[in-house]
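Structure first, then comments.
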Amino acid sequence: MNGDAICSALPPIPYHKLADLHYLSRGASGTVSSARHADWRVRVAVKHLHIHTPLLDSERNDILREAEILHKARFSYILPILGICNEPEFLGIVTEYMPNGSLNELLHRKTEYPDIAWPLRFRILHEIALGVNYLHNMNPPLLHHDLKTQNILLDNEFHVKIADFGLSKWRMMSLSQSRSYKSAPEGGTIIYMPPENYEPGQKSRASVKHDIYSYAVIMWEVLSRKQPFEEVTNPLQIMYSVSQGHRPDTSEENLPFDIPHRGLMISLIQSGWAQNPDERPSFLKCLIELEPVLRTFEDITFLEAVIQLKKAKIQSSSSTIHLCDKKMDLSLNIPANHPPQEESCGSSLLSRNTGSPGPSRSLSAPQDKGFLSGAPQDCSSLKAHHCPGNHSWDGIVSVPPGAAFCDRRASSCSLAVISPFLVEKGSERPPIGIAQQWIQSKREAIVSQMTEACLNQSLDALLSRDLIMKEDYELISTKPTRTSKVRQLLDTSDIQGEEFAKVVVQKLKDNKQLGLQPYPEVPVLSKAPPSNFPQNKSL
């Protein structure tokens, strides 16, 4: 099958039809954004590959073949692919948008979803098994090999849609992927990977039993609402422990006695993650065991469970207070002779985790020099996030009950009147650092010479150090051309300060962009996140 034939079999979706792109997540097989299709008038999801260098025709065709496989795999519990965006500088799969995110978010956002009823948990497990069983029964069988809670999406009624199957070429070509510390060296995630796959030479023999091992770990995770091996930070420790036969604990501490059909479920889990692949059951056998369990629940209980989650989600959203056009008093840890002044700001300073407003607490001023300058700032750079991998400002600021909700569309706000302690005389801007000065002096040369690979490495480094906000990353990564991405990166550097600029300079040096010499002398950057951000221990 040639490239033209593949393109004709997949509905083409021009890039300019994808309006309002918004960053959602980043994974091994690319970056996922939401968008609004200009003609269809519906929201869609776009998984696009990070293209650092021009793809060879053979590479592009290999990737398109995988997209074609996804397009053919049409089933109730498989994420539907709507088309392909195949352009020189943008290659992406367009799918249905899943409003309730992933199973990982449902299980581990316990503030947002304090309780998940047992009937719904069992329905989710049953639908995952149905979806993977369908893939295994295709001709030829389609093996997922990256099954994890992050790839199990949930539609508006919390039904399962399995994503990211058959994307080995996408994962291979996405060279800029920012690997989790528990990511496997060849795609997939260590905690969901069977021990025989630690040794590549044995993969072909055991490949059919890979997905059932991952499913067993997911069953444990759904029933316990805990992260497998959450206390272990080194993937080598996990690999050694699993290769010695150790698995997540199934005692009452993790799987309490009130779990319906607990004995049967533990039996399924333990057989699914058996050390010997030949001892693991097929998905068909799992379904035969699960179907009688599902029949013990009345249909109404599933509906009640979904309504309960929707109510919890609404309540959590309503507790996120947006400070907008409302005069407020903030305690800013300032001397008594500098009383706090009033702030009017069109941004959200609270994450969902803060819950209902409580007593006023102190606010530590961010280290961003643009913030301290008193200059008007883009509100998007101040928003708090509640999603895996992002650090919010939980507990830093609380809002009086009188605070008003605001329109998220507000584009800018003035922080010049927050406090004379933060903004001396409201006009003096802190001196620009060496790295920032160098970037400003070399701006057009950087735009001309910075490669796509260097750009993506810079974004990865900024993400790993928590130096870039979600909205800023989104603005950069969704630009249609390399030059527009670089310009946006440099604009963001001007706002975010010296530490941000140092990362960009270091990556330019690492990539030997010799036309930009001489480089400024900046300290060698450590790989650890900055100390003023809390460490994220979740997987």
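Cβ from N, Cα, C; glycine included.
Quick look at what Swiss-Prot lists:
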DOMAIN    18-294  domain 'Protein kinase'
BINDING   LEU24, SER25, ARG26, GLY27, ALA28, SER29, GLY30, THR31, VAL32, LYS47  ATP binding site
MUTAGEN   LYS47 to Ala  Abolishes protein-kinase activity. Does not affect ubiquitination by PELI3
ACT_SITE  ASP146  active site, proton acceptor
MUTAGEN   SER176 to Glu  Mimics phosphorylation; does not promote stabilization of RIPK2
MUTAGEN   LYS209 to Arg  Does not prevent polyubiquitination by PELI3
DOMAIN    431-523  domain 'CARD'
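Comparing LYS47 (mutagenesis position) with LYS209 (mutagenesis position), their Cα atoms are 27 Å apart once rounded. Recorded residues GLY30 (ATP binding site) and the residue listed as 'active site, proton acceptor' have their alpha carbons 14 Å apart, per Cα-Cα distance. The domain 'Protein kinase' (18-294) scores a mean pLDDT of 86 in the predicted structure. Per-class residue totals from DSSP over the domain 'CARD' (431-523), listed helix then strand then coil: 67 helix, 0 strand, 26 coil.
In this structure the alpha carbons, written CA, of VAL32 (ATP binding site) and the residue listed as 'active site, proton acceptor' are 16 Å apart. Within the same chain, the residues at least 6 positions away from LEU24 (ATP binding site) whose Cβ sits under 8 Å from its Cβ are VAL32, SER33, SER34, ALA45, listed in sequence order.
When the recorded positions ARG26, LYS47, LYS209 are scored by other C-beta atoms within 10 Å, LYS47 scores highest. A coil conformation is recorded for ASP146 (active site, proton acceptor) in the three-state DSSP classification, outside any helix or strand.
Taking the Cβ of the residue listed as 'active site, proton acceptor' as centre and 10 Å as the limit, one finds 26 other Cβ atoms among all the protein chains shown. Distance noted between the C-alpha atoms of ARG26 (ATP binding site) and ASP146 (active site, proton acceptor) is 15 Å.
Summary: among the binding-site residues (GLY30, VAL32), the fewest other C-beta atoms within 10 A of the C-beta are counted at VAL32.
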